[in-house]
Amino acid sequence: MKVSASLVLLLAAAVLADDRCPPQDDPEQPPVLLAHPTDCDKFLICNHGTPVVSKCPPGLLWNDSQKQCDYPAQAQCAPGVTPNTEPAPKPSPNCPPEYDPDHMVYIPHETDCGKYYICDPYGVELEQTCPSGLHWNPVVNYCDFPELAQCEE
């Protein structure tokens, strides 16, 4: 019974997240950033209408009004959710030093055509996985049919 209740909550969170991301057909349109429905130290990057979960650096929480990770006193997040205590990842040399939310940076995965990276606001590569059967297409910056993505593993 506990497993069923957990599964229902997990599915409800996934549906909530999917409903929150607006459809994005224009690749030039800036990404939509949203608060995570249950974790204050996470946020959603809407990638062509699909929510991608990202984590704030340790000690910071998502500030939805500023659309960035912030100190807990400024973030005004719901109580009861503890911040991330993992050590902060190091910025990647592949990510630009200045974050521009209007121009997301996507990096193809080095060995897996079904994966890619998004550069977060702190210059860290966040690994993402395409839906089953699709490959990352760096020309259009979204998951695409393998014959169109032309990636060779």
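Each residue, glycine too, has its Cβ placed from N, Cα and C.
Every position carries its original residue.
Note that the structure is predicted; figures quoted are calculated from it, not measured.
The note that Swiss-Prot attaches to the natural variant L7 to V is: In strain: 4aRR, PEST.
What Swiss-Prot lists as domain 'Chitin-binding type-2 1' is 18-79, and the listing cites sequence analysis.
The note that Swiss-Prot attaches to the natural variant D19 to V is: In strain: 4aRR, PEST.
Among the natural variants that Swiss-Prot reports, E28 to K is described with the note: In strain: L3-5.
In three-state terms derived from DSSP, P37 (variant position) belongs to neither a helical nor a strand segment and is classed as coil. Around the Cβ of P37 (variant position), a 10 Å sphere holds 15 further Cβ atoms from the protein chains shown. For the natural variant P37 to S, the note given in Swiss-Prot is In strain: L3-5.
Swiss-Prot documents K55 to Q as a naturally occurring variant and attaches the note In strain: Yaounde Yd41.
All protein chains included, A73 (variant position) registers 7 other Cβ atoms within 10 Å of its own Cβ. What Swiss-Prot says about the natural variant A73 to S is this: In strain: Yaounde Yd21, Yaounde Yd35, Yaounde Yd41.
According to Swiss-Prot, the natural variant A88 to V carries the following note: In strain: G3.
What Swiss-Prot says about the natural variant P89 to S is this: In strain: 4aRR, PEST.
The annotation domain 'Chitin-binding type-2 2' is assigned in Swiss-Prot to 92-153.
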(request) Calculate the distance in Å between the alpha carbons (Cα) of P37 (variant position) and A73 (variant position), and round it to a whole number. (result) 19
(request) Sorry to bug you, but what's the C-alpha spacing from A73 (variant position) to K55 (variant position), rounded to the closest Å? (result) 18
(message) Taking DSSP as the reference, which of helix, strand or coil describes A73 (variant position)?
(response) helix
(request) Would you count the other C-beta atoms found within 10 angstroms of the C-beta of K55 (variant position) for me? (result) 21
(message) I'd like to know the mean pLDDT over the domain 'Chitin-binding type-2 2' (92-153).
(response) 88
